[in-house]
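One structure is given below, encoded as structure tokens.
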Amino acid sequence: MFNKSFGTPFGGSTGGFGTTSTFGQNTGFGTTSGGAFGTSAFGSSNNTGGLFGNSQTKPGGLFGTSSFSQPATSTSTGFGFGTSTGTSNSLFGTASTGTSLFSSQNNAFAQNKPTGFGNFGTSTSSGGLFGTTNTTSNPFGSTSGSLFGPSSFTAAPTGTTIKFNPPTGTDTMVKAGVSTNISTKHQCITAMKEYESKSLEELRLEDYQANRKGPQNQVGGGTTAGLFGSSPATSSATGLFSSSTTNSAFSYGQNKTAFGTSTTGFGTNPGGLFGQQNQQTTSLFSKPFGQATTTPNTGFSFGNTSTLGQPSTNTMGLFGVTQASQPGGLFGTATNTSTGTAFGTGTGLFGQPNTGFGAVGSTLFGNNKLTTFGTSTTSAPSFGTTSGGLFGNKPTLTLGTNTNTSNFGFGTNNSGSSIFGSKPAAGTLGTGLGTGFGTALGAGQASLFGNNQPKIGGPLGTGAFGAPGFNTSTAILGFGAPQAPVALTDPNASAAQQAVLQQHLNSLTYSPFGDSPLFRNPMSDPKKKEERLKPTNPAAQKALTTPTHYKLTPRPATRVRPKALQTTGTAKSHLFDGLDDDEPSLANGAFMPKKSIKKLVLKNLNNSNLFSPVNHDSEDLASPSEYPENGERFSFLSKPVDENNQQDGEDDSLVSRFYTNPIAKPIPQTPESVGNKNNSSSNVEDTIVALNMRAALRNGLEGSSEETSFHDESLQDDREEIENNAYHIHPAGIVLTKVGYYTIPSMDDLAKITNEKGECIVSDFTIGRKGYGSIYFEGDVNLTNLNLDDIVHIRRKEVIVYVDDNQKPPVGEGLNRKAEVTLDGVWPTDKTSRCLIKSPDRLADINYEGRLEAVSRKQGAQFKEYRPETGSWVFKVSHFSKYGLQDSDEEEEEHPPKTTSKKLKTAPLPPAGQATTFQMTLNGKPAPPPQSQSPEVEQLGRVVELDSDMVDITQEPVPDSVLEESVPEDQEPVSASTHIASSLGINPHVLQIMKASLLVDEEDVDAMDQRFGHIPSKGETVQEICSPRLPISASHSSKSRSIVGGLLQSKFASGTFLSPSASVQECRTPRTSSRMNIPSTSPWSVPLPLATVFTVPSPAPEVQLKTVGIRRQPGLVPLEKSITYGKGKLLMDMALFMGRSFRVGWGPNWTLANSGEQLHGSHELENHQVADSMEYGFLPNPVAVKSLSESPFKVHLEKLGLRQRKLDEDLQLYQTPLELKLKHSTVHVDELCPLIVPNPGVSVIHDYADWVKDSPGDFLELPIVKHWSLTWTLCEALWGHLKELDGQLDEPSEYIQTLERRRAFSRWLSHTAAPQIEEEVSLTRRDSPVEAVFSYLTGSRISGACCLAQQSGDHRLALLLSQLVGSQSVRELLTMQLADWHQLQADSFIHDERLRIFALLAGKPVWQLSEQKQINVCSQLDWKRTLAIHLWYLLPPTASISRALSMYEEAFQNTPEGDKYACSPLPSYLEGCGCMVEEEKDSRRPLQDVCFHLLKLYSDRHYELNQLLEPRSITADPLDYRLSWHLWEVLRALNYTHLSEQCEGVLQASYAGQLESEGLWEWAIFVFLHIDNSGMREKAVRELLTRHCQLSETPESWAKEAFLTQKLCVPAEWIHEAKAVRAHMESNKHLEALYLFKAGHWNRCHKLVIRHLASDAIINENYDYLKGFLEDLAPPERSSLIQDWETSGLVYLDYIRVIEMLHRIQQVDCSGYELEHLHTKVTSLCNRIEQIPCYNAKDRLAQSDMAKRVANLLRVVLSLQHAPDATSNSTPDPQRVPLRLLAPHIGRLPMPEDYALEELRGLTQSYLRELTVGSQ
């Protein structure tokens, strides 16, 4: 390979790595300058140079040779091994004559002269690299000349062959204050000088590699193999690769050198590098420095006699594969036939001729087979197959061989083991590379490099690459082929092995069960007991210093995670197979309870931390999670470090709440231990005590999930961060220093708003934690002196406020108030991949939002929303403790949320008089037995504390007396409903239904059924437990405790105790009046062990109770005679306080239920309207109203009238504008859903205006109609037709149009102000005519003002008023007059009313008087008259409306030019009430009149429309969209279309809803038909039809349907479909099918008919009814769209037709053709009747009737076809039909057993008859 051409890409016509090749001469990498190792870089110039030394002239080599070669007759190859060179200087200053690296008698490492690696010390005779004695001292200090120290590696022992002898020494010991010198012994083998350079692990590794696990043979003199498996020989010479040595480099005990020669240098004869015998004295590469030989040549030419590149015979490949005789290069390749061709062609890298790199069938390593890399072969894909593929492929990658050897020579002729040794095979990784490199391995499971796989052992003592060691029975890369066990020269190896074997036998003797913790130390060796107790014993020291599994704890075992020995994916290292490792044969989890008593947890032992690919330090080093971390169970229970020193006075109240067992109480931490507790384990809880402690810590919700356990994000961690970080003191005393927490407002803002008293009261306070969630407190919150670090804890999927209930303030104070909680990152976990499910679609599929809503409801919170994008769960709470998501909620992914009850298995009662067994608590103290507790009570109390599903938000203990009432034995069991109903005189069944409808949740239906379905038997105890959300105080009572309390029970209580699956015998217990024994320490006391829970004490003797029956009270006792008289003020007794009062029950549709006096005017509900309203109420179906007059407790159902009943006139206000709108609209039917658009133009404006003008007088008196009139007349003035311009033929100019619009607008202003002006004039005409004159002026009634001034004698004022409409000069003169009066201060003598008129005439809205007063012309005027003043008097007569509007806007707004002096344009319903715009500061924009908005739109075409169409600008009712919608449609007709789509949708939907509420749903559809989006339009119309289409046919309904279909063009199919939905809701299958057919839903109609109607029709023989449906569905254009028509509907139809045909045949004589046709039909039915689907028993009955009848029809038809001759008088007999014609068809009919037997009887008779006839 290195001596031939390898292709041209790198060097033109030369080879890749050989002569004149890539790294040699004239190539791309080496031109005239030298190669890497033979160039002038080391001191001389050369002509050519190769990387590894081609022919050089006089180079100076690196180690003293001339580039490792000299000019010779032989061609030099890579590394220059084997050529002689001239004199040169070495790198280290020595001179050498003709040396090469490995073949000179004076080479670099074995020369007699001082060389670079040898002149550091003494000198000896000769030297070699790996152990020859040379003239130079070893650089590493040894007296031998080996590079690595000891000569031939014989000085250093391998493993522990030398017996342990503890070195002695002295030390000082202080005892009782006196120092004493003592003698010491180092009880460690590495303290011995023989092993001081190695660690324990290295010694163990060497022992394992030497297979020193059992008896060892005597070593040192045995026959051993060479370095790579060569046969041993004896020699005394040493050398690097060719000298003989007794124990050379790696082949202990052989007489060969490292690479096969026995002389110094490379020219002698003995064995080669890999154990081959050479034929004669050869060099390293089998060539004596330029001499050609003919000897076998291996891959590296090791041990052969060929020259480097000379022809040789029987050369071998790289790894010892014999190949044909051909010119051999370095790797056995032919050197004569190569040409510089493409990369990879010619001869391969390892000696095989190729066709080219990448060509079909060729590979990089010289494969000449026509297969590609990876083709299937006959051998397994592994090293050591019978072929030479790199990964086991048979024909490919032979790596220079063409024989049956593997890729690297591993494992010749194996059966094929895999690359990682998974399959045992003989001869794994076999012989190769000169019969080394893994030769002749024994059978067994092979590892990567061929060694047998021992079982996993200790961490030491393994060989490289997984081999057990050198010179063992297996090989590692060929190191140590089958040899006798070698332990260097230790003669005691055999004895040591015998001792090891004896130890194994002893371990089996004294540990018969293995090393399981369960049976650990059941027996002990008495001989070694004393030895083990000595402190100097290594086992004792190890037990003292090593953390072990086997601690003395109340658990089966603590789960300390050992450090993983490896990080690979394999289960264990194969070096340690067969060893007695520390992993117990019985796993730790074998005798441990699972994580939860409810769940089956299969622990995957292969995935434990020991073998996990990734080692977590927190898991490796952590102590067991269930034991207190550093003496602490839960970190948030510990106190700060400075408080832990006060152990004597420490208050254990908080700790004792969680730990009743003193063993489990937390140990006070030291400052050192606090910092090291963060990395805590999150291992699975699987011990009894851990389970109990975990259950004891439940206060509503357990620790959320393992990811959010108390260990990883503990509250104490947050406190430590607070203590470690200094913070400034907040002025309000607020503390918040935990990392990640924030507040809104921020802490700095809170400091700013703190008042002088140091109080901080903030509104809408929010505290959150980044990435976890937040809490929003609405309203004012007092944060003074709140330590938020201790109070608020937001963690993953849960939030805790006030951990300690003792420190929690009352509800409403502090942070214990209503709040909105947002928890982020709340996603479920996929049980398969353990990844979070974040896909919204998948979350919707598993109904995760519904699950969160159920969890919220279960916790007493109000669910708001769930955002799957961020995993945000938002809910509201009324007060605080702990909320969140628990494990059991997460585990409900795959199961429906149906409550399943748990069956209690209790121990049988002991016999009477038997002593009660004392129960032991965890701390070992005997607990007094409960007094006569029943097993249900005992178990129920325990399960409450243990069950993970129990939610206790209130954290209140269970009342003592909650389980103590009993049912009298002699009394028949009566349900609670019967008790209540009997006392009230109500039907118990009705009360039961009402109660279920009122109080049950949807998810509690199943639990309710279970609860009420179980009636306590006679003598059976009924116990209850209060719901955690509704703590009910249960008191003693001699009466039976009614089961109605179950309505308030939790699902757990109902599902557990009242289990329908529990037998009556199991639930039957003696009566008891004792109270449950609840530990007084806390509600979370540790329960008793599970084994003692079922220990039932003997019942106590009871006193027989007297049975008293129920006595019904005939009527209500008068209050004076009642025992409650005068006690109604006793607040502490809720039964007496307000005892005669009653609550009011609100029902739907404003229905009021009360037992007091009836309200006035609401008697109609007592009669007929109750039944009508039952569809909203408690009962499922309308029922007849039963009078309750026989009971003194009358319940009145009354409907409150919040407003007066709508009159027909009121509906006209809705219908008339809509009719006008429909008149001016166009219906487009281009699509399925019609679209209505307004007609362009202003005609609809005039119609609206005319309608309000012509309305009756009482109509116009309505405020809403008045405002409508103003609006429509204003629209008419602004956009309507101008009568003055209608007669003109030409288009008027813009000036004329503006002037006419001004006049029309002026008329509108005058008209709107007229009523107010008349009222003011009538009031002031006599007393103050000047004010009346001003009122006339505000309405532009100048003539009336002049007349009034003259009448009052004010002629000069009348003269001025007459000039008001004159030129501007009049205003200027009046202004001069006012200025003169002001200068002379004469205005103080003129009345203000007159000055106001003068200022108005002068055009001054505000005039300043001399007495520091001012006259405001616009004061006390509404906005329309103010605007009129600006238009008429303050602006020129030619000014436009827009200019007047702009001036008015400046008047009511504060502008830099001046202050405001006019009122704002408030809506008409706000005018005169004193409301100003300033009161609307909170809104985004001020509230203004719709008329003002219309004027703004007229002035600015792009004015915002949503302000104009807001209902509040029109009426005080914000939901009245009547005028708003009509205005929008008018503006659309005027081409104002810039309203946003959202606002338009709100407008249309709101108006449609308003019409729907008034009963005008058909007009609501008209409104919906204006929606532009066709999809939304169709959806809205269909939903509206579904809500309001009724099944009853009335003239009113017909009129509405005709209006929809004829005027609005709504498809009639939509109406029919809506009726079908209504019929389905009312369970009217007939009408549903009828309307489905009319709606065109053929398939649904067919399915409904077949499933619900066909069977009844067949059974009742109502064939015409069924035929009507089926014949309508039968046409091909319909039946082709129906699924299963051929096997369902058509079968019924053919059956009916056959019956009709038979009736016709029976009545009229028929022809033979008709009989044949009928026969065909009948026989076809016989085959198809069985295909009819049957859903219930009724369907099967109908099918059976059809089969029976078809059988009869078949007999009749066959009898008619085979009738006797006409000459005979006999009639056809169906019983005499030939059997051959009848039997095949009868057998196919699906008849029940009785029908089938009857038919069989008939067929048998026919058969016998035929036999009889045939025999005759």
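Cβ coordinates are placed from backbone N, Cα and C, and glycine is handled just like the others.
In the three-state DSSP assignment, the secondary structure recorded for SER881 (active site, nucleophile) is coil. Positions annotated as active site, nucleophile by Swiss-Prot, on the basis of similarity to another entry: SER881.
Here Swiss-Prot flags 738-880 as domain 'Peptidase S59', drawing on sequence analysis.
The DSSP secondary structure for LYS831 (mutagenesis position) is coil. In Swiss-Prot, the entry for mutagenesis LYS831 to Ala states: Reduces interaction with NUP88. The structure shown retains the original residue.
Counting every protein chain shown, the Cβ of SER881 (active site, nucleophile) has 22 other Cβ atoms within 10 Å. SER881 (active site, nucleophile) and LYS831 (mutagenesis position) are 30 Å apart (CA-CA, integer value).
This prediction places the mean pLDDT of the domain 'Peptidase S59' (738-880) at 86. LYS831 (mutagenesis position) has a Cβ environment of 11 other Cβ atoms inside 10 Å.
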